[in-house]
Amino acid sequence: MTSSVLIQGYEEDDVLKLLQELLDAETSQSCADVGKKIAQLFSNDNPLVTLKTTGFLDGLERAARNKKSGFHREAAMIGFATVIKNLGTPSEVVFLPYLPTILDSFSDRGEVVRQAAKMAAQALLDCLPAGAVETRLIPSLISYLDDSSIKWPSKVAALQLLGSLASSSPKAVADYMAALIPCIKERMHDTKPEISRAAITCMLNLCSVVENNDIIPHIPKLVDCMAHPETLEACIKDLSATTFVATVESVALAVLVPILKRALAQRSQSMLRLTVIITDNLCKLVPDPAEASDFLPELIPDVERIAQTAAMPEVRALASHALTTLNKAAAAQAAKAANNSEKQALDSACKELREAVLKNTSVPHELANSIIDYVCDALAALYKSNNFDKDKWTSQLGVLYLSPLVGEELASQISSKIYDDLHAFYKSLNSVDGISNLTIEEEELVNTDFSLAYGGRLLLSHTNLHLYRGHRYGVVGHNGCGKSTLLRAIGDYKVENFPSPDEVKTCFVAHSLQGEDTSMAILDFVAQDKALLTMNVTRQEAADALHSVGFTAEMQENPVASLSGGWKMKLELARAMLQKADILLLDEPTNHLDVANIAWLEAYLTSQKNITCLIVSHDSSFLDHVCTDIIHYEGVKNQAKKLGYYQGNLSAFVKVKPEAKSYYTLTATNEKFVFPPPGILTGVRSNTRLILKMTNASYTYPNAKKKSLDNVTVGLSLSSRVAILGPNGAGKSTLIKVLIGEVIPQEGKVFKHPNLRVGYVAQHAFHHLDQHLEKTPSQYIQWRYAGGQDREVSEKESRKLTEEDRAQLQRDITVNGERRRVEALIGRQKLKKSFQYEIKWFGKPHKYNTWVSREILLENGFQKFVQAFDDMESSREGLGFRELIPEDIRAHFEDVGLPGDIADYSPISSLSGGQKVKVVIAACLWNNPQLLVLDEPTNFLDRDALGGLAVAIRDWEGGVVMISHNEEFVSALCPEHWHVEAGKVTGKGKTAVDDGKFEDLSEKDLKKIEAKATKKKKLTRNEIKAKERRARERELAWLQSPKGTEKPKSFFSDDEE
């Protein structure tokens, strides 16, 4: 140094004397004591500058590389360790360039030097902030390992240091995996066994940051495959047996792509086939093209070559399919990369920072530039991770590192200016076109920026939640966008920076009671609620709240299990009222509510002036009547999701965004459902012939005082379009259950065509799926229809054998004068207008099997066995038209609006409510049913899906019976109404359907339909003769009948009139 630098009264020579004292110390402890004295000296002034300008660090480096004195090398390492440990952050800026010197000391012959080097490396690692690990430490270690002149003990130390980062800085490791994997993989094949073993251990540690649950079980085999290429084939087979359903991010790709690339270079056609399938499946699960930007270029050339040159046609086809998927992802990534405005903004901000600092600092520019580079790298890392915590940008980064150069006040100004510029740029880049900037002078409840993710999927990215007291917000967006997840996150206080429960109290209201079987009395259920007990809500207050929503004193003593879906929802609302929430979160509140109760709910919500409501509902009229504002899930330029705010109800929102018209018109939708044609029913030539009929049926639930159904007679044909209407608890769902055989009436009969297949979607539709949440939708259908019959039907309560049924099998029946015992029904064939069944008799070989008519079996009490056999035969007949293979199942799901990738790869547990309903609808249609029974089908479906379902039902040729409180849906589809009240059913004839609900039918189309309905087919000459002959036969039969038999008005049948 040419001039002395003053440090709190010390000249440069004094610093160098202390350095010499450190080097001359006789013991390790003495070295440490001198090191502490030196650290104290520098901490009193400006360590970022003085450590370098005094020559202290250069002196330590010279001592560390002194080949003649082991004492000096040990003292230098102790000096590094002690000074780093005592100075801490931000001194790492000037110490990081000396990391190679510290690592070199791991190869020293002296054990004490190696131990001191270990202390120095650990001290440096401990003082590094998280951002520096990614921006400086990992690149330094990779560069160090790539240096072929480095001795093997130092490389082992560097590998161990890298491996330790997986636990201390997992995010930094995950972000840098694309560069780490190739570096460590090369070291795994080093000729020095010590380096190879250390690299394998390091790789296992690094791979522990992978969070993909599909890949985690395979990590040991994947690492072993990297180390031992001969295990490649076994590894690929192991991967091919895995169903990938979790989101695939860059860290998982970093591990898999090197192995896939090597597999794509093999000659084995079987291995190539498996590899392209894995590649295709993985790429479909990459949510963001940026995640794959470092890997796609590596795979595309190999997959393209296989698509053109593979020997097997199947492999070429699979490779072509995978190439299409890769190209789509690559195109999206290229489009995003083409927009380099972010890089330009960062470069501009760093240039501005550099100019401002260099203009106002007296520190040598070489040193100042090294500190500025460090700060710029850290700022860029914060920006790329979307971290806009102003304190981190200014106090914890800008002021901390720049104040030694320009003073604290100016450093704060510079860093704040950079933060404001980049934050404003980020907001403009991620802004949503058309979002209304609401300025409301009312009490503000919540105003916070946040992001929302579900599993590995980003639903909302750096958006704003802005709520005012007394406003009622309708949250709208397509199925699966995350509406219910947002409400749950708010209810659980998991939204970033959301006010605490002491400031803002939230209450989530959903269908959580559905499907529960509890015998607790309704009043006890509410009074013993844990949340209400903590609020000291009295039993009388609970009773009053229940009474306010319609529960009489008598009803409050009934068990919860006796309530219909609508009454359970009202029970939830009563609990919410008692919690006195500031924010009421309503997820599909109108599901299962009848018209009267919906009107009550509308009146209640609009009367609450101090409660803010967030409502997710697919009932457009409800949102119109209740909402003061609309929150819309908006797509933006870079495919992130934001919340857009619009004043007014749904009608006002549609005026601003015409593309949202599907909220009003059923066919103004982008979603299309196509139902498979119904199967042929043997012996049914007319669409008006009854195929399912209930006669004088009555049903009472166990322990219930009143009949749910009382002497009901109804019938259905292939042309039926029936809506079952009535208040909550009237018995609508019970009517359906009795009609389709879910339960057996205590009085009366139910006739069902033996070959009739019924597709049934229950009110609690999810109960079909509750036992299969780990399966994908495709796997669920494969399970349900494996073996040639519908397992859901065979598992119904009405199909399970009771003790009485088992006793029935032990009874003998008389056939052809002989008493025999039925062992099984094994066949069926037509017998006149009925059927006869082949019986295997107990204790007799098959050659003694006989055919017994359906009527005899029913008279002898074998109804359940006959019905089960009919169900099996009809299901087998329907499944004869389909192959239970993944390709057909995928196409079937796509026909009902569920994307094929979700059907193949997503577990049912991860699906939204609307997607689960689509799974249930698709599953019940798989065996081509002739009758579709829908209990509340509109629940959980968004407007697009609702429109698609309505059009599919309209165009379907089978019979349909449904329960729905959605008047718009019912009036558009069902000309026949059955009104249920107090167990009685009143049929109201066929009224005209409201075709105005469908925009895709023009006036010309409607005239064609009308003409088609009225046009009668002209009979041929032979058909006229046959008609007259049948009439004469009927007349002769009447003449031969007993005296007094009433003469028919006509001898022609109804079909022949």
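Cβ atoms here come from the backbone N, Cα and C positions, even for glycine.
No noted substitution is present; original residues retained.
What Swiss-Prot says about this protein:
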- Gly477, His478, Asn479, Gly480, Cys481, Gly482, Lys483, Ser484: ATP 1 binding site (BINDING)
- Gly726, Pro727, Asn728, Gly729, Ala730, Gly731, Lys732, Ser733: ATP 2 binding site (BINDING)
- 692-1019: domain 'ABC transporter 2' (DOMAIN)
- 820-869: domain 'Chromo' (DOMAIN)
- Gly731 to Asp: No mRNA transport (MUTAGEN)
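Residue environment of Pro727 (ATP 2 binding site) contains 20 other Cβ atoms, counted within 10 Å of its Cβ in all protein chains. Within the same chain, residues at least 6 positions away in sequence whose Cβ sits under 8 Å from that of Lys732 (ATP 2 binding site) are Ile724, Leu725, Gly726, Asp935, Ile963, Val980. The separation of Asn728 (ATP 2 binding site) from Cys481 (ATP 1 binding site), Cα to Cα, is 31 Å. Geometry remark: Gly729 (ATP 2 binding site) versus Lys483 (ATP 1 binding site), CA distance 29 Å. In sequence order, Val980, Glu981, Ala982, Gly983 are the residues of the chain that are 6 or more apart from Ala730 (ATP 2 binding site) and have a CB within less than 8 Å of its CB. Less than 8 angstroms from the CB of Gly731 (mutagenesis position) sit Ser708, Leu709, Val980, Gly983, each of them six or more residues away in the same chain. A sphere of 10 angstroms centred on the C-beta of Gly477 (ATP 1 binding site) encloses 21 other C-beta atoms. On the 0 to 100 pLDDT scale, the model's mean across the domain 'Chromo' (820-869) is 82. Between the listed binding-site residues, namely His478, Lys483, the fewest other CB atoms within 10 angstroms of a CB are found at His478. With respect to their backbone Cα atoms, Gly482 (ATP 1 binding site) and Asn728 (ATP 2 binding site) stand 29 Å from each other. The two recorded residues, Ser733 (ATP 2 binding site) and Gly477 (ATP 1 binding site), show a Cα separation of 30 Å. Between Ser484 (ATP 1 binding site) and Asn728 (ATP 2 binding site), the C-alpha separation comes to 25 Å. Summarising the environment of Cys481 (ATP 1 binding site), the number of other Cβ atoms within 10 Å of its Cβ, over all protein chains shown, is 21. The two recorded residues, Asn728 (ATP 2 binding site) and Lys483 (ATP 1 binding site), show a Cα separation of 27 Å. Around the Cβ of Ser733 (ATP 2 binding site), the number of neighbouring Cβ atoms within 10 Å comes to 22.
The DSSP secondary structure for Ser733 (ATP 2 binding site) is helix. According to its DSSP assignment, Lys483 (ATP 1 binding site) is helical.
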